[in-house]
Structure formats: structure tokens, C-alpha cells
Amino acid sequence: MHFSIPETESRSGDSGGSAYVAYNIHVNGVLHCRVRYSQLLGLHEQLRKEYGANVLPAFPPKKLFSLTPAEVEQRREQLEKYMQAVRQDPLLGSSETFNSFLRRAQQETQQVPTEEVSLEVLLSNGQKVLVNVLTSDQTEDVLEAVAAKLDLPDDLIGYFSLFLVREKEDGAFSFVRKLQEFELPYVSVTSLRSQEYKIVLRKSYWDSAYDDDVMENRVGLNLLYAQTVSDIERGWILVTKEQHRQLKSLQEKVSKKEFLRLAQTLRHYGYLRFDACVADFPEKDCPVVVSAGNSELSLQLRLPGQQLREGSFRVTRMRCWRVTSSVPLPSGSTSSPGRGRGEVRLELAFEYLMSKDRLQWVTITSPQAIMMSICLQSMVDELMVKKSGGSIRKMLRRRVGGTLRRSDSQQAVKSPPLLESPDATRESMVKLSSKLSAVSLRGIGSPSTDASASDVHGNFAFEGIGDEDL
């Protein structure tokens, strides 16, 4: 997650108290909470008490006198670095002390009282699930409530996550972010003050081998089936006409497991697709559509001749990655109308091992760059867990009154309608040469053999590679 403190505000104290400086903490470019220096100092002291001073990053010291504007700016920069360092630390960033501080601050900033509400959560096929939660319930609480409503077993809850999405005019979802443990889902979605934003339940893992665990349960099977049918209908999963015919036949027979087994062999099964954006590969300002899955980033692009191409970057070939944000300045008459100082430009850049001795930076410019980075990190985490022989199955950390809250009534996952005929305008992708030759490339109907991806966040899954592997 991308933490920043891009601005400060001078605010009046409660009941006519003295004015103070508030620091606006943004997560992924959106205001999360507004806090005072004293609140952050209290957080720092609590973390120091629990973990020791040696573990913590430097915290800006107290000042005896009022700060000048220059000193306020300096403190803002120092607090921003502090919050980023704490969040990036595996111990501190996942601590309940840090996360509960952010949850309380979010609720206080949005001035949302603690009360019971009905929250709408969508399944991948658009089916609505209404759950009764508290406005102060954190992400895991809401996920448990949804699982209870669907009668999903406790040991399968960790295979699914809640995502904040924006519903576009055509009904498609544009993914904003995966909801995290430091936020309150009800507050997160309502604070955006737009009916376009929704919360969606979707599987949270990338390796299709984990499907076997989920498919053994009736509810888990139905959730995977509904998500897969939806992804095919949206064109996220790439199918040929013959594959589509086979899938429809299995769907008519209600052979859900066999349907999923066939879908697992298809290109882009289980991938998350992003909105159209721009990359500097294979050439500058190249329009692309990015998808993440199967330990890779896939870039679909159209080169001269209007042929649709695909390049795949394996996460194990990415040495590191970074997300940067900037505010472009208008350049006289050449700047487009409405494009000004307030528009934030986000970029995901990763250093990719093109050949044994050649690393190259690839940059993707997209409002969803942070979400792409989160996907890369989760793919790396999953690879490392699998490499160490661990399991992604998560045990629930908390219980309410010793047991999970269960809804009085369960809700079944509705079977989606039969697949429609494949879009005749969909084009097959052909392999590229020259500049793209070092990247794994496929046509739509070709077998899913090699996959390629890249990363710059200090990638522990980065592997050495020889020319013969490319």
C-alpha cells in the first residue's frame, strides 16, 4: 500500500480551542484519515513500548514553540517517511497497534458513529449479498460476515478477499484496491460518496492448484464457478470458439468441476484485468491492457498493422519494482484543458531480466499502478510461502464472544446464465519478434507453458536466468 502525507491543514480545536496543524494521511492517493502530531507521537510511543526503540524508524522530535511554515513542511516530510517505514516493516506494519490506530483515525475523520448497518457486498457475477455489520467492523470482520451469510466454512475464508471496485457504465468492474486490515470497509466505501463504488468478494490467491481445496466445498465451488463464468463473459479469460463450445456443453450439464478443470487450462484463467493504460514497452507511449495472474504481468498491445499482441513478464524475472506519483504541470498552450496541477500521475516501473546479463526498466502509467504493485507483491508472497512448504490457509485471529458471528439466514450463490457465443471481433494474438523476443509471448489459443513477469520492491522470488531459458 502507498502511504503519503501530501498536505497539512490548519484547523480549529473543539469548543473554540486553539488552532492546530492536521496531517492528512493518504492511502493509495485517497484520504484515509486526518491526525495531529500528538496522535502520531502517541502511536510511536506505544510501538516503542511494545517492540523497542531499536526497531522503530526515526520520529520527528517535539518543538517547544509554534512551528514556522517551513518547519511544518519539514515535519510533514518526516512524518510521511515515518509512516511509510512503519508500514513497510513486516513486524510493525502488520501489528494490531498500528492497524487499530489507522482504523480509529479513519472513523474519527469521517465522523461515522459506531452503529449496526446493512452493507452490500457483490459476488463476481453481480449477485448482491446483504450483511449486518457494525460501522466499526474491520475488513476481516466483514469478510467473516459475508462467509457466514453464504455458509462458507471457516477454513476457506482465507482463500477469499474483499475488493473495492468502481462499477463502470457497462457494468464492468474497475479494481481500486484490495481492502486491508487497517481500514473499515463500510467507512471506506461510503466516504467516497458515490454509488459507483462497490465491495466485491473474489478469490485472493493466484495459483490454480489451490482451487482443489476450495472446490471440495459446495459453496466454495459455486463461488469459483460464478467468478470464472463472469471472467469469461467479460473477456478476461481468453477462449477459442472450440473451447467456448466445450465450456457451454459442460455448463448445460451443470458439470461445474469439469467446467473449472477446463477453464484452468485457458489463458488468463484467474487473472485480474486492469483498465487500458500506457507503457513504454516495446515503444514509448504504447497503449496496453495489463492483466495480473499466474506469477506474471501480461501486456496486451496493438502495434502498427493493428495486430493484437501480448507480452508476458514473469514475476520471478523482476529484480525489483517501484510505484511513483507526480503532478504534471501544464506547459502553456500545449497542455490539455482540465489538466492541471491537481492531477496525480501514477507509474509502476519494474526492472526486468531480459537476458542473462541485461536488465531493463519497463514503466506502466496507470491510475491503477498501486493495485498492480499490490498484485505483484501478493504473487511474490504466495511463491515464497509455497517455496517454504507453507500454506495460504489462514486461521481466523478473532472471535466474537468466543465464536464467530453467524447470520440467522444463509444465502445461496446463484448459478450464472449460460455462456453467450464468443465475440466474433476478438482477435488472436501473434508472437512478436525483435524487441519483444526476450519476453514470453503467446497467441490466444496457444498452450499455457512459460510465463513471464517482473518486480522492483526488492523481489525475494527473483531468480537467475540463462539465455537458454528465454
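Our numbering is plain: 1 for the first residue shown, then up by one each step along the chain.
Cβ coordinates come from backbone N, Cα and C, glycine included.
So, quick note: what you're seeing has the original residues, none of the substitutions.
Per Swiss-Prot, the feature domain 'PX' maps to 1-109.
Under its mutagenesis entries, Swiss-Prot includes K62 to A with the note: No association with endosomes. Shown in sequence order, L41 are the residues of the chain, 6+ apart in sequence, with a C-beta less than 8 angstroms from the C-beta of K62 (mutagenesis position). Look at K62 (mutagenesis position): DSSP puts it in coil.
Per-residue pLDDT, averaged over the domain 'Ras-associating' (115-206), rounds to 94. According to Swiss-Prot, the feature domain 'Ras-associating' maps to 115-206, an assignment based on sequence analysis.
One mutagenesis experiment named in Swiss-Prot is L432 to A, and its note says No effect on interaction with CCDC22, CCDC93, VPS26C and VPS35L.
Annotation of the published mutagenesis S433 to D in Swiss-Prot: No effect on interaction with CCDC22, CCDC93, VPS26C and VPS35L; the original residue is retained in the structure shown.
According to Swiss-Prot, the mutagenesis experiment S440 to D carries the annotation: No effect on interaction with CCDC22, CCDC93, VPS26C and VPS35L.
The note that Swiss-Prot attaches to the published mutagenesis G464 to V is: Slightly decreases interaction with CCDC22, CCDC93, VPS26C and VPS35L.
Listed in Swiss-Prot is the mutagenesis experiment D469 to K, annotated as follows: Slightly decreases interaction with CCDC22, CCDC93, VPS26C and VPS35L.
Mutagenesis annotation in Swiss-Prot: L470 to G, described as Strongly decreases interaction with CCDC22, CCDC93, VPS26C and VPS35L. No effect on endosomal location; the structure shown retains the original residue.
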